[in-house]
Amino acid sequence: MQHRGFFLLALLALLVVTSAVAKKKEKVKKGSECSEWTWGPCTPSSKDCGMGFREGTCGAQTQRVHCKVPCNWKKEFGADCKYKFESWGACDGSTGTKARQGTLKKARYNAQCQETIRVTKPCTSKTKSKTKAKKGKGKD
């Protein structure tokens, strides 16, 4: 008799747990009906960089999520396009710049990115002055 009561209690507990898991799965399905989200660019709340928002749409649903635009991003190719860059090339004497090429490593949030990009920067002069005046301690 005692074994039968224990068995019924265990069976009842199993049913309760199973129904709770089923309800949880149902809630997840309702919230994730949309599978193809289209995300816009991250728009900083103030200035050119820092914290901001990104809007996403899927059918009639719209979501707004927090995002961050790094302050060292290059506007030409966007903050959501991540590139792997080669080493800087030699200095071009006629233009006074050096260049390197980057290949697309990752496009975040379905961003439209170029496969390869080329960036330039001014050549730096080789002669940098490293001499600094040393301050003596109070003897004049």
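Quick reminder: no glycine exception, Cβ is built from N, Cα and C everywhere.
Those substitutions? Not in this structure, it's all original residues.
Quoted from Swiss-Prot, the note attached to the mutagenesis of Arg100 to Gln states: Decreases affinity binding to PTPRZ1. Decreases affinity binding to PTPRZ1; when associated with Q-105 and Q-106. Decreases neuron migration. Decreases neuron migration; when associated with Q-105 and Q-106. The Cβ of Arg100 (mutagenesis position) has Phe85, Glu86, Ser87, Trp88, Gly89, Arg118, Val119 as same-chain neighbours under 8 Å, each 6 or more residues away in sequence. DSSP gives Arg100 (mutagenesis position) a strand state.
Under the three-state DSSP scheme, Lys105 (mutagenesis position) falls in the strand class. The C-beta environment of Lys105 (mutagenesis position), restricted to residues of the same chain at least 6 apart in sequence and closer than 8 Å, consists of Lys82, Tyr83, Lys84. According to Swiss-Prot, the experimentally introduced change Lys105 to Gln is described as follows: Does not affect binding with PTPRZ1. Does not affect binding with PTPRZ1; when associated with Q-106. Does not affect positive regulation of neuron migration.
Counting every protein chain shown, the Cβ of Lys106 (mutagenesis position) has 11 other Cβ atoms within 10 Å. Here Swiss-Prot notes a mutagenesis experiment, Lys106 to Gln, with the remark: Does not affect binding with PTPRZ1. Does not affect binding with PTPRZ1; when associated with Q-105. Does not affect positive regulation of neuron migration.
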